[in-house]
Structure formats: structure tokens, C-alpha cells
Amino acid sequence: MDPIQLLFYVNGQKVVEKNVDPEMMLLPYLRKNLRLTGTKYGCGGGGCGACTVMISRYNPSTKAIRHHPVNACLTPICSLHGTAVTTVEGLGNTRTRLHPIQERIAKCHGTQCGFCTPGMVMSMYALLRNHPEPTLDQLTDALGGNLCRCTGYRPIIDACKTFCKASACCQSKENGVCCLDQEINGLAESQEEDKTSPELFSEEEFLPLDPTQELIFPPELMRIAEKQPPKTRVFYGERVTWISPVTLKELVEAKFKYPQAPIVMGYTSVGPEVKFKGVFHPIIISPDRIEELGVISQARDGLTLGAGLSLDQVKDILADIVQKLPEEKTQTYRALLKHLRTLAGSQIRNMASLGGHIVSRHLDSDLNPLLAVGNCTLNLLSKDGERRIPLSEEFLRKCPEADLKPQEVLVSVNIPWSRKWEFVSAFRQAQRQQNALAIVNSGMRVLFREGGGVIEELSILYGGVGSTIISAKNSCQRLIGRPWNEGMLDTRCRLVLDEVTLAASAPGGKVEFKRTLIISFLFKFYLEVSQGLKREDPGHSPSLAGNHESALDDLHSKHPWRTLTHQNVDPAQLPQDPIGRPIMHLSGIKHATGEAIYCDDMPAVDRELFLTFVTSSRAHAKIVSIDLSEALSLPGVVDIITADHLQEANTFGTETFLATDEVHCVGHLVCAVIADSETRAKQAAKQVKVVYQDLAPLILTIEEAIQHKSFFKSERKLECGNVDEAFKIVDQILEGEIHIGGQEHFYMETQSMLVVPKGEDGEIDIYVSTQFPKYIQDIVAATLKLSANKVMCHVRRVGGAFGGKVGKTSILAAITAFAASKHGRAVRCILERGEDMLITGGRHPYLGKYKAGFMNEGRILALDVEHYCNGGCSLDESLWVIEMGLLKLDNAYKFPNLRCRGWACRTNLPSNTALRGFGFPQAGLVTEACITEVAIKCGLSPEQVRTINMYKHVDTTHYKQEFSAKALSECWRECMAKCSYFERKAAIGKFNAENSWKKRGMAVIPLKFPVGIGSVAMGQAAALVHIYLDGSALVSHGGIEMGQGVHTKMIQVVSRELRMPMSSVHLRGTSTETVPNTNASGGSVVADLNGLAVKDACQTLLKRLEPIISKNPQGTWKDWAQTAFDQSISLSAVGYFRGYESNIDWEKGEGHPFEYFVFGAACSEVEINCLTGDHKNIRTNIVMDVGHSINPALDIGQVEGAFIQGMGLYTIEELSYSPQGTLYSRGPNQYKIPAICDIPTEMHISFLPPSEHSNTLYSSKGLGESGVFLGCSVFFAIHDAVKAARQERGISGPWKLNSPLTPEKIRMACEDKFTKMIPRDEPGSYVPCNIPV
């Protein structure tokens, strides 16, 4: 029998597969089989949106075509029969034409590293196919499933808003106030200079959107769907069989034959279990276009929805119904809609089915508690006939008598209409407001006797608080017949707490927070129902106390918008001179079309191998044995490399590559498996058997390291003035400490490399995503015992780095190169997201202890500080992080008597490393926490204490470097003015007085960010410029393009210096072959240093060619180049910059480590929900001193992207470790970086007028890192809001808020009767699920 063919279309091209592997996902099929590499791998679990494509399906019954976005990483190709797939390549390209969304996202500066851009483009494209003029709500909803680590989202929204109606407006007009009016939050801006600069792009130049020019749905697929009789398709793979029934009868027969086989529609539940949990299903049943599974019908008893409907379709259906029917009939539907709007991203909602969501019964399911309290029923079918069962707590607990039978199929769900005097509410709390699994969720329903007030039925279910969804049915039963009033509230809360219990060591942790949410939700339910009763019967229903009403309102929610005040080019500047102009990232269009090539986009090399790692499952253990036999016996496995193979090459400097006798962290590299495919390598890695013997001590936290004196090297120390004497003369002394959690880099492109032996003289080429090609060259040369001139490292671009692609990348590259050299074959190594997060480490967790002596007016005269960073198991950059922390801890303040000491702690965690800001975001937060506490003690605002202690005019730092603080004062004054500080502070006070359960807070933070490497040698740079005879130029330099736009700026430099159009200048990438002996790209100086080298090369060429140019001033570069060639004058030049003068003597505690300082200030206003811990950033103003901006568009992108990354660090990004040292948060489903829902509603960025700095490139300043710290303005604004909540509740005295300020910490700091009501567990009496490190 001939195998059944799989037929679908990709970008209008027919695809026919005869031998389909059911385990093949669409993403690898597109990338490897079809070589469409524009669709990116970001996480593999549907959490980041990098792999978004559009699927189009034709329904022959309705004659309609449905377009929707999906995650290609979770889409089996077997599910695509009869569909049309559109990828980013299908929209347009640079060779033919661009689609308007591709053009606009690039020209609106919505790309930086560009790795997320194709996914963003496809999400927006799918929206435009359905809604050519979308609303802003539709826009933000469409992009809710896409993550970006670089831009801060705002320019992406700007690009997409150009498709909306009235795209120039924020669409948030309220009380007559709009973003286009120069009034903000009702407070008029009074200053003349607050008028914003012209936009960084011109909408008038954009291509129009013409829906008639889109790809048509393939007519062949329409004909097949309408004319060919449907029949079950079966695809057989090596391990898995895929069955696609096309009628309900065939589906029932398949389920009868294979009762244990899962029925999948979107693969969003089964897929992650298969990929991440190792679940195996030999048979998969996937229904295709079965009409009964898509039924939508209304009857007297309610609404019936087919189990095969996607969650997005359910959302649209319910939204339509609630608009048409009275509220009393649609209580359950409104509650479901509330959760559907935040559940996952658009891609997952379009893939996941209603039936799959119900049957999977995840403990944190958002819909199941609501469906259960709404008395929904499930319509089942099997060979034995139809059956109807309630969607009850017993069903959700999988009780056999209430569950589906293995051979039964869920056909549809009946959702009853609600009745008069019936109220249904939905609650959830997550780490992030959208596209995040709930920490706790709940569905609650109450029915009153006629007339209201007395409970007739009550149902309360919770998710996230147990191994299954839990019902408080006993509590509900005891409350039936009782009146609904506030007097009973405490009784209800205690009853529920007694019934819905959580063990102190419960999975997921956050136990006290979850207990508090259980009763906080119950309180909100009481308020919502009371409000509903009052609407029904104003005279006889309980009235809400005025201070309770705020608990019912959502947090501040408007559409995001921004204003920019950037530097404008001097009118006298030549029009062709690009310096200072907002020029688009020169790879922006290629990012948007998918044509930009990243490391793993490179075509496979002949006989290429794939390498993957086996990592330790223990944090500190002796390796007793390693059994490789079973793994080596698997087909396709070529070799397994251990430390024994590397021998003395297993170390380089302080780093060891593969474990020898011991492992020192979970994620320690044990061995490397090499096979002929990625799949086979990963299968073999699972078969490597390692036996461990645990060792003591196990040190995970900073406190444990201090206890065991486990430090790298000795302390670092700086001191100025006489601290001990100053403490004797101050009015007050306080001591405190703050813990700052670590942060994952979460670059969108994971660690990637391809090593290709050249087959001659031992030469080897390394194509790698790194910030430091020279270091990889050195480490590989040492490993292979080659001279460096035979090892060439090439980097075209990097899909995000932030400091995370230096040390560990080099180790991975050395091992991969060893494998390639040993076997004489190319070897590719691409880490999966979970592997990357487990192995690589991130920002150092930090502990700051401070003792401050100050006068009553707030002036700090003495400060004694101790800093500790959690370095992990190897030194890496930990000592440098401590050094930078100590040098920069003063931030914007003059402390006349300061002693600071720091230690890098050795622990059994993966080695932590550099991350944007490099110690300053942690050290600065310690200082600002101290300032804030001093303010509280003095009864002053933190802004007053900051002003009193701020550097003024020309001053010296605690390490005796002189600088001028004039720009710092300007930034502070301008920020205070632009944010209307005093007016808004008063408005916040009024808001807080009127709202008991919502509070607002505001904070203004100054910034003095030193820029420099600390060493002349580490600051040197080189460049190479060629001029060709056609008048074009090629430039090479040592900097790495990782999203910051350094290549664009270098071409701007060449254009200015050679007076050559930018279109005539090209830059291919970075290579140790063209520019040797480069330094790492980082520290905000990449454009500074390399730009000065490029400038030097250009000036050398100009000087050399000056006689020729002067003789023919009207000539072109083609003329001048030809003349030079004819005269045997070289048209190539090397440029060099030796580095800024930089030094620091740690023995003397003085030096000049930094070339200059970036100054700035940020004001943020937030709103918090005291019951749940949610927060919303309402508005942020940022003022920066940038010198002379080389490219305002790129510089604003750096400031804004860094701010959002810093905001994530200080609020929602939380690493979670087990007490045994295992990292739990290994992907976007567990680790939450900011998404579109998290950005400030208003963002106002201003640059000071240009200022001169003679030593830097065109008086510019590096802005890559400084903005991260300004994110702490959100942290301290939340602190201010929490303080207001505590003061209202009469809670005095100090309290400690550590970073990140997650919903858990916010909620638990807002102490109230509910936090006092929950049971508390004695520390030390239990083993927690997770620990802070």
C-alpha cells in the first residue's frame, strides 16, 4: 500500500511529502528541509513568538478562509494537510518588494538584534489579514505572545500603530486629554522646551497596505477540500504513528482501537510534555475538520461549543454573545472572557482547543475552575453511545467514576446561561499580567434566593494551590442559607483557609502568597457580588464602604504612547553628512524579511555533525562512573568526548571545560555527544549514565558562602575620608541590607556555533555568536595546539548578547572545535533554551549591607558598605563585577567619608558572568535603598535626600577621579520639571487617600554612569578600510554587531570622513582574519573605540589621497580611486586607537579608571493592587546627557531597551532554584521578561542639548548600559506605593523589600487583615520548594 501523501503549501509553493515523520515539527522542517531560515528558534515551547508563522485553512462548509498565527516550534507537520503556510519570506524581500509591515518595522527603528523581528512581523501580518485597520487593543493582543529583549517594544508598537485608524493618536483620550495635546495625566506641561522633536520616521513615505496584493489561498486546496471525499490519513514514522480521522465515526473508531492515544488539535499540551518531560506517545490521534467538533449552538439550557474550537474562536464567540444578551444571562461567559484575554499569546490561543484545555486538566488551568463553577457539562461519545457528564471537581481530580473513559471522545461542551440573582467571577494572579501561567486562579459562583441576600448555591474552585484544581465545597455548603454581608467575611475566609490548605514545601513555592491570594480573591468576590446586588436591588443590598470600591477596578490601563526630545542636526551641517541623523539600522530591512543570516541560519556543510552536552544533575558531587556504552551503540552516534580526551587541553586560564573528578553545579558540562543529527545526539545524551556521590558542603546562597568563608581571592576595598570619626558626629545612624536577585540574559538567539575544519595545515574556521572573537581564537588555538594564525573566528551578527556570549561561549566553542578537528568534519552546536539557561549563568545575585551616619536634614556624612556577589562555581567575571560595583556605588552622590568592601562568593551554582551594566545595577540599588531609608528616618522625601547629597559642579569621586557634575544637575532639574513632580506628587496623595486597595507611588532617580574599561590595553581597537576602483568602500573593525547598531554607526563614520554616500560603504561582519587582536564588545564603548579606529583609517586614506582630490575636487570617488591606482597609491588603510588612558591602583584606592560619565535621571509613576500584588507603570520620564548623539534613533533605542531590561530585573524577572541547586526557571514559561503589557503607558525620553567631549568620537557617549539602572525608578515607585498602603493601615517601622519586587513581595508587604489571617510556617521546620540565591 502506497504511503499517504502530505500536501500543503508554503509561501504559495506546493509541498508534497511521501514519508512524513510524525515527530517532525514545522520549525525544523522550514529551516532544514525547505531552507527557509527567516523563522527562528527562540525557546521551543511556544513562549517567545520567534517562530511565528501564519496558517490559512479553507472551510468548505462556510466557504471561508481562516488566517491565524501559530508557533512553528509546536506545530507538527502532519497537522498541516490541506493548509497554506506563510512565513516571513513569503511576505517580501529586498530582491523583489517589501511588505508594508516589513518596511515600517524597520524604518520605525523596531529592530535591534533582529532575531525576534520575523516573529513580530508575522504576528502583525496575521492580524492585518483579518483586520486591515486594527484597533490598538487588537494590535497589543496580537503581539502579546512575542518577546523582544532589545527594543523595549515601543518602536515596534509605533510601526504597527501606523496601520491603525488615527495612528498618530494614542487612542486613549480621556477627560478630553490626548497624547497630541501637550497635557499629560491632566497636568499641563508648562515649559516651552517640552515640545517634542519631530518623529524619527515619516509615515508619508511608507508603502500603503493593499490587501488585494496578498498571497491568495491556493485554489488547488480549495478544490480538494470541496470535491475529494475525505478519508482518514495515517502517517507512519520510526517511533510514532499519526492518525487523522475526518469524520466523527472514524474518530470514535480510532479512539476505541487506541484508547491510550491522546487526541490532539493544537499540540500545545501534548507537545511540551513530549519535548520537556520526555512523555512518549506511540499513537497520536488528530481530528481534521470534523464538523461536530466545531459546533456552535444556542438552546434554552445554554451555549454548546464544539471541543475542537480554538480558544481564540471561543473568545470571539463569547465576545459576540455578551454584546447581544443581557448581563444576567452571560455571567459565566463574561468571566471566561476575562481569562481568555490574558491566557497565553495569540499564537497559542489559535492552536489550543477548548476540549484539549479541559481534558488536560492542568493544575493552573484558567478556564476549568470557571467551567466547573458554571455547572458546565461535557458531551462524550464512544462506540457504546453518547454520554453526558458534569465538568465537576471530581472530573478535574480525575476520579474514575467522574472521568472520561479511555475510549471516549469529548465532542462538545455545554455552558449554561446564568440566572437572575446569580453571579460568576474570575480571578487570577501571575508573575506577568499577560501570557503567563497563573500562580493562583479561581472561579467563584453564587446564586441567591429570589430577592437576593441569602445564599442558595455557592461554588468556589482554586487552581495553582494543589496537584489538581481544588474545590472549597465544604465551606460553600456551610454558608448556604446565610446572608451575604461583610460581617460574615472573616468566617468565610477562615473556613476556606481551613479547607484549601497548602503544605509549607508545596511545589511551586510562594506558599504564604498563595494562601493570601486565596482569601484576597474571596474578598474581591464579596465586593463584586455586593456591587452586583446593589445594581439589582439598591434598597436592600449591602452597600460597599467607599474605601473598598478601588478593589473592584482594574489597574490603570490605557494604550501606550511616547514622546521624544532628541538632538537635531545643526542646520549648517552638510546634507550628505549622516552624523547626528536618525538613520535606520542598516540591517533593519533584512531583519524584517528574514534575510539577515545568523549562525544557525548557515547552510549545512557536507557530512556535518551535531554536538550536544550531557550536564550534571548534582550541584556538588564526585563522579563515581560514566557509562557511555548504551549511548555509543545508538545509530548515528559518532563519538562522546570526555575530559580524558581533552587531557591538558581541558583547562584554559581559570576555566575547566569538562568535569574531571567532581561536578560543582547542576549544569556542569560532563561530556559532549557527537552524532549525525541533532535528534540523534540528544537521544544519545539521555542514555549516558553518570553515577554521583554527593559532597559537602553544598553552598548555594551568599549567606552560606559567608558562613563557610567561600570566596574567590581576597576582598576588594576602597576608602575615603575618616568613616569611624564621622560616625561619632552624626545625628543618626542606621544599618540595613538589601538582596538583589540574579537575572538571565535571555538573548533571543541561544548559544550557537559552527566549526569547519579546512583540511589543510590544521586550519579551522569558527562561525559563532560571540562578543569576543579573539578570545575564542585563543582558546581554540590552545585546545588544538595550533598557532592563532590557523584559527579564524567569524561573526556576522549576534542575536542579542548583553554580556552573556563571552566566557562560556568560548568554552563551548573549544569543545566543538576539538570534536571537529578530531573527526575532520564540520560540527554544529546550538543550545536549546533550557540548556542555555541551565549552563551559562547570568547576572550576579547580590547582597549589600550598609551602615549610614547622617544629619537630621538628610545629609549623609559616613557610609560603610559591604558588597557580596554570588559568583557561582568558577571565577569568570565575578571579581570584576565586584570591582565595578565598588567603583560605581556612589552613583550620583558625594559621600565625604566612605568605606566599601566587596567579596565574590564561590558557590555551587553555574558560573555567573557579565550582564549589561556589569555590577552597577546591583551596587547602585544598594546605595539608593540606603538613601530611601535615610529619607524615611528623617521624615523627608527620598528626592529631597537625593538632592542634598548629590554631586555639585566639579568634584572628585571616592577613588579620587575628578569630573564635572554640571550635566548631572541639568538632568535632575529637567527631569523634575518634565515630570511635573510636585503637581503629580500631590495628585498621587489625593488618589491614595481615595483608594484603599490601589495605591500609586513615584520616584525620581539620578544617574552617574562611569564609562570605561579600566585598562588601556583592553580599550584598544583597530579597523581596516578598503576603497575599490568603482568608488565603493569596505570597512572592517573589531566590534560585534549585537543589536546596538555599531555597524550602522561605523558606516556613518566612514561616510562623514570620506565624504562618501552611506550607500557606497559596506561592512560584511567581524573576523579575526581581517582585524586581529580585538577586544570584547561590551562596556558601552564598542562604537567609541572602534569608531575612533575607523576614523583614523579614513583620515589616513584622505591624507594619502589629498593631492589627487585637490587636483580634481569635482571628481567622484571612482575617479579618485582610479587615479590613485594608476599612480600605485594604496587604497587600503589600517586604523588604530590605543585606548583611553585608564588605571586604578587597588592598594592605594585611587586612579582614573573611566574616560567619562553618562548622566541622566528617570521618574516613574506606578499603580499597585494591594490585594494581588500587581503593578502597572503609568508613566516614565527619562532625561539623558548623551554628548553629541551620532544616531538619535539608535541611541534612544539603547536607552529605552536598557530601561525595560532594568525594569524587568527589579520587578518580575525571578530565578528559581531548588534547595539542591537545580534551576527551575529554564524558559519563557517559567522565567518572565517584560512583555508588551509591562511597558510604561507613557514614555517620555529627552536628550540634553549637545555637549563637547574632546576625547570621544564626535563628542558622543556610549549608552548601551546606563539605562538599565534607571529601571530602579520603577522599583522605588513601587516602594513608595507600598509605603502609602502600610501607612494607611497604621503599620509603622522599617520593612525590607528585596529585588525583584514581584507580585508576591508587593502583596505580602501590603500587610492587612488577610495577610494576618493566613497560617505561617516556622522557618527551619520545613524544606522549601525553592530558595533565593
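Cβ coordinates come from backbone N, Cα and C, glycine included.
Counting only same-chain residues six or more apart in sequence, the Cβ atoms lying under 8 angstroms from the Cβ of GLU1265 (mutagenesis position) belong to ARG916, GLY917, PHE918, PHE920, PHE1009, GLY1083, SER1084, ALA1202. Taken from Swiss-Prot, the feature active site, proton acceptor applies to GLU1265, supported by a curator's inference.
Under the heading [2Fe-2S] cluster 2 binding site, Swiss-Prot lists CYS113, CYS116, CYS148, CYS150. Listed in sequence order, CYS116, MET120, ILE156, MET748 are the same-chain residues six or more apart from CYS148 ([2Fe-2S] cluster 2 binding site) with CB atoms under 8 A from its CB.
Residues or ranges marked as FAD binding site by Swiss-Prot: ILE263, VAL264, MET265, GLY266, TYR267, THR268, SER269, VAL270, ALA344, SER353, HIS357, ASP366, LEU410. In the three-state DSSP scheme, SER269 (FAD binding site) is classed as coil.
The domain 'FAD-binding PCMH-type' annotation in Swiss-Prot covers 235-420.
In Swiss-Prot, the entry for mutagenesis VAL806 to Glu states: Decreases substrate affinity and activity on benzaldehyde, phthalazine and acetaldehyde, while increases affinity for more hydrophobic aldehydes like retinal. Abolishes catalytic activity; when associated with R-884. The structure shown retains the original residue. Within 10 Å of the C-beta of VAL806 (mutagenesis position) there are 20 other C-beta atoms, taking all protein chains into account.
DSSP assigns MET884 (mutagenesis position) to a helix in the three-state reduction. With a 10 A radius on its CB, MET884 (mutagenesis position) counts 23 other CB atoms from all the protein chains. Among the mutagenesis experiments that Swiss-Prot reports, MET884 to Arg is described with the note: Abolishes catalytic activity on phthalazine and acetaldehyde. Decreases catalytic efficiency on benzaldehyde and retinal. Abolishes catalytic activity; when associated with E-806.
What Swiss-Prot says about the mutagenesis result for GLU1265 to Gln is this: Abolishes catalytic activity.
Taken residue by residue with DSSP, HIS109 (variant position) is part of neither helix nor strand, so it is coil. Here the residue is the original one, but Swiss-Prot notes a natural variant at this spot, HIS109 to Gln: In strain: 129/Sv.
Annotation of the natural variant ALA168 to Gly in Swiss-Prot: In strain: C57BL/6 X CBA and 129/Sv; the original residue is retained in the structure shown.
Using a 10 Å radius centred on the Cβ of ARG449 (variant position) and all shown protein chains, the other Cβ atoms total 12. Listed in Swiss-Prot as a natural variant, ARG449 to Thr is described as follows: In strain: C57BL/6 X CBA.
Long-range Cβ contacts of ARG492 (variant position) within its own chain (separation 6+, distance under 8 Å): SER475, LEU479, LEU522, TYR526. According to Swiss-Prot, the natural variant ARG492 to Ala carries this note: In strain: C57BL/6 X CBA; requires 2 nucleotide substitutions.
Taken residue by residue with DSSP, GLU857 (variant position) is part of neither helix nor strand, so it is coil. Counted within 10 Å of its Cβ, the other Cβ atoms near GLU857 (variant position) come to 11, all protein chains included. For the naturally occurring variant GLU857 to Asp, Swiss-Prot gives the following note: In strain: 129/Sv.
Here the residue is the original one, but Swiss-Prot notes a natural variant at this spot, GLU983 to Asp: In strain: C57BL/6 X CBA.
What Swiss-Prot notes for the natural variant ASN1169 to Asp is this: In strain: C57BL/6 X CBA and 129/Sv. Sequence-distant neighbours of ASN1169 (variant position) (same chain, 6+ apart, CB under 8 A from its CB) are LEU555, TRP997, LYS998, HIS1175.
For the recorded site, CYS1329 (variant position), the DSSP three-state label reads coil. Neighbours of CYS1329 (variant position), defined as other CB atoms within 10 A of its CB across all chains, total 18. Among the natural variants that Swiss-Prot reports, CYS1329 to Trp is described with the note: In strain: C57BL/6 X CBA and 129/Sv.
Note: the Cα of MET265 (FAD binding site) and the Cα of MET884 (mutagenesis position) are spaced 52 Å from each other. Largest Cα to Cα distance within the recorded FAD binders ILE263, VAL264, MET265, GLY266, TYR267, THR268, SER269, VAL270, ALA344, SER353, HIS357, ASP366, LEU410: about 23 Å as a whole number. Residue environment of MET265 (FAD binding site) contains 23 other Cβ atoms, counted within 10 Å of its Cβ in all protein chains. In this structure, the CA atom of VAL806 (mutagenesis position) is 36 Å away from the CA atom of SER269 (FAD binding site). Of the recorded residues, ILE263 (FAD binding site) and HIS109 (variant position) place their C-alpha atoms 44 Å from one another. Around CYS113 ([2Fe-2S] cluster 2 binding site), the same-chain residues six or more apart in sequence whose CB sits under 8 Å from its CB are ARG149, CYS150, TYR747, MET748, GLU749, ARG797, VAL798, GLY799, GLY800, MET1042, GLY1043, listed in sequence order.
When the C-alpha distances from GLU983 (variant position) to the recorded positions ALA344, HIS357, ARG449, GLU857 are tabulated, the minimum falls on GLU857. The Cβ centroid of CYS113, CYS116, CYS148, CYS150 marks the [2Fe-2S] cluster 2 site; residues of that chain outside this set whose Cβ lies within 8 Å of it are THR111, GLN112, GLY114, PHE115, THR117, ARG149, THR151, MET748, GLY799, GLY800, GLY1043, given in sequence order.
Nearest in space to TYR267 (FAD binding site), taking C-alpha to C-alpha distance over the recorded positions HIS109, ARG449, GLU857, MET884, CYS1329, is CYS1329. Here the candidates are the recorded positions LEU410, GLU857, MET884, and by Cα distance the one nearest ARG449 (variant position) turns out to be LEU410. The secondary structure of ILE263 (FAD binding site), as reduced to three states from DSSP, is extended strand. Looking only at Cα atoms, GLU857 (variant position) sits nearest to MET884 among the recorded positions HIS109, SER269, ALA344, HIS357, MET884.
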